[in-house]
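Per Swiss-Prot, these features apply:
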| type | residues | note |
| --- | --- | --- |
| MUTAGEN | Leu295 to Glu | Impaired interaction with ZCCHC8; when associated with E-299 |
| MUTAGEN | Leu299 to Glu | Impaired interaction with ZCCHC8; when associated with E-295 |
| MUTAGEN | Met313 to Glu | Reduced interaction with ZCCHC8; when associated with A-309 |
| MUTAGEN | Thr492 to Ala | Impaired phosphorylation by GSK3 |
| MUTAGEN | Asp662 to Ala | Does not alter RNA helicase activity of NEXT complex; when associated with K-666 |
| MUTAGEN | Phe666 to Lys | Does not alter RNA helicase activity of NEXT complex; when associated with A-662 |
| MUTAGEN | Phe673 to Ala | Does not affect RNA helicase activity of NEXT complex; when associated with A-675 |
| MUTAGEN | Glu674 to Ala | Does not affect RNA helicase activity of NEXT complex; when associated with A-676 |
| MUTAGEN | Phe675 to Ala | Does not affect RNA helicase activity of NEXT complex; when associated with A-673 |
| MUTAGEN | Glu676 to Ala | Does not affect RNA helicase activity of NEXT complex; when associated with A-674 |
| MUTAGEN | Ile688 to Glu | Loss of RNA helicase activity of NEXT complex; when associated with E-692 |
| MUTAGEN | Leu692 to Glu | Loss of RNA helicase activity of NEXT complex; when associated with E-688 |
Amino acid sequence: MAAEVYFGDLELFEPFDHPEESIPKPVHTRFKDDDGDEEDENGVGDAELRERLRQCEETIEQLRAENQELKRKLNILTRPSGILVNDTKLDGPILQILFMNNAISKQYHQEIEEFVSNLVKRFEEQQKNDVEKTSFNLLPQPSSIVLEEDHKVEESCAIKNNKEAFSVVGSVLYFTNFCLDKLGQPLLNENPQLSEGWEIPKYHQVFSHIVSLEGQEIQVKAKRPKPHCFNCGSEEHQMKDCPMPRNAARISEKRKEYMDACGEANNQNFQQRYHAEEVEERFGRFKPGVISEELQDALGVTDKSLPPFIYRMRQLGYPPGWLKEAELENSGLALYDGKDGTDGETEVGEIQQNKSVTYDLSKLVNYPGFNISTPRGIPDEWRIFGSIPMQACQQKDVFANYLTSNFQAPGVKSGNKRSSSHSSPGSPKKQKNESNSAGSPADMELDSDMEVPHGSQSSESFQFQPPLPPDTPPLPRGTPPPVFTPPLPKGTPPLTPSDSPQTRTASGAVDEDALTLEELEEQQRRIWAALEQAESVNSDSDVPVDTPLTGNSVASSPCPNELDLPVPEGKTSEKQTLDEPEVPEIFTKKSEAGHASSPDSEVTSLCQKEKAELAPVNTEGALLDNGSVVPNCDISNGGSQKLFPADTSPSTATKIHSPIPDMSKFATGITPFEFENMAESTGMYLRIRSLLKNSPRNQQKNKKASE
């Protein structure tokens, strides 16, 4: 491949280089056709001359186009100007390759460049190995490839097609260390991303501000100031780390300036909170069912016609979005606080019922022409819009009745619950209400396993069930009661004749969970004093024969709920006969002996005394139709074994209702607390007990008690 291509002197092309303005216009020779005889004699007509003239003009235009194409190729082949090299043999251009618009040149362009670069590397390696090798200095000679146009193209093709078929798309000058591309590399499928070596350039941003038009000024927002110390003004540390003494006036002034600057930089939205009330005020002018003048203009309707969406609503129904706004949803949470009331209690299945949605009928929207009658003077054009006439089921009052009947309000539901509780004789709710009306003080102390007979009573008197396996060994005779005694039930009357208000307050309506350690200790001392006084008063009394106590039984709690009702002799004898096979022998001996000085007799006497006091007001004791009495006293048999009626079973009895669920429902997955570190915990409580006395909660209690 030759180093240069020689086309001759440039002056040869100058006669063809005329500017467009200086191009002479063809002047047509006008021939006068006055005499037809002269035309025939000369043998040359006007038609032939005009045809020759047209051909000459086409030839001139074609030569000018070829001249411009040759000039462009000559500019491509000329040596680049402005490049100065020290050694033209090594530093000058190695070769120049012209890439034509051919599929082969586009496909193998990268391989051609790699071949040239490999040649340069091979030459450099040879120079390193043999420096003294003679180099060939050839004279410049014309290129072996002649840039000629393909003359096989038909002459009928236009000049424009020839240009497109033989246009140069790339011209690369290869030097030793670099290459110079004058026209650009060819693109693969005209896509620079698919062509190797092509990268989309990334330009640096020169203008950081908006360029304004002539005569206009653009207000540029102030930049947010950098945080700095409000005390000394340094940006290296914050105010909390400032070593300088604090200047309150300067700090306040700088903080205010910083906040103002931040507010201006953020368009007065710096550290502003989002409130729902602002949204309501913002869209407060929009009301459902009310069409404003702007909306009428936007819809293209007047106040003398119904909006088109009204006719569509007749087919789709009431908008579900506004129906959602009218929902009143109950949380379904039930509060078990142990208090006797119907406000925070729920029955079985009541939570699922409360989850049903209710609606506030006052929030139903009025839509004239949909759920209320169309105003007078406004026509109903439902046929034009392809809709349906007003439906009676979509009227507001009919829709409200539908919501009321299918989605009951909370008040109606609670009323139904009360009526159902009163109508069912064996429901737990009815039993609870009866116990509340009777004012039973020990209703909360009943065991959850204790049951009462159902409405269907049997003619037989109650019988004791066989004793359960003992949890703890029975206490021997003469053993004093244990140190820990349960607190008195809620509402238990005082056990001593003393009428002091302190005693009534301690044993009154104070919840045992809210008592402090000192109050519990004081209550324990009062219980012991009451037991000692009962022992001294009833030291000469004998225990009745039919007292339901075993020889080593200990009362777990006082039994104020048992009715002291007279029992016929026949019933008594029958009861004794039924009790003999099942009651242990020690029970008969102990009941006949009647030891008055033992703790069993003391507790029995105390239970009898309280029975006599509470008999007029207690209706909880289950008096059967045949006159037998079902005791409500929680009595232990053999230490911790309860005695229950014989005919008590799940099929014939209902469990006594308690507002607090059974502990077994809360004990799943709970690890029992082992009292290993109780000494440290108790000591810590005793240390901070003085601080707890002055707590706001205790101060409120003392204030209420004093009032």
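Including glycine, each Cβ sits where the backbone N, Cα and C put it.
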Using C-alpha atoms, which one of the mutagenesis positions Leu299, Met313, Leu692 comes nearest to Phe666 (mutagenesis position)? Leu692
In whole Å, how far is Met313 (mutagenesis position) from Ile688 (mutagenesis position) when you measure between their Cα atoms? 69
Closest by Cα to Leu299 (mutagenesis position), out of the mutagenesis positions Met313, Asp662, Leu692, is Met313
CA pair Leu692 (mutagenesis position) / Asp662 (mutagenesis position), Å rounded to integer, equals 32
I'd like the Cβ neighbour count for Leu692 (mutagenesis position), meaning other Cβ atoms within 10 Å of its Cβ, all protein chains included. 12
In angstrom units, rounded to an integer, how far apart are the Cα atoms of Leu295 (mutagenesis position) and Asp662 (mutagenesis position)? 62
Between the Cα atoms of Asp662 (mutagenesis position) and Met313 (mutagenesis position), find the distance and write it as a whole number of Å. 53
Neighbouring CB atoms within 10 angstroms of the CB of Ile688 (mutagenesis position), all protein chains considered, total 9
By a simple count, how many Cβ atoms lie within 10 Å of the Cβ of Phe666 (mutagenesis position), its own Cβ left out? 10
Got a sec? Which of these mutagenesis positions, Leu295, Leu299, Met313, has the most Cβ atoms within 10 Å? Met313
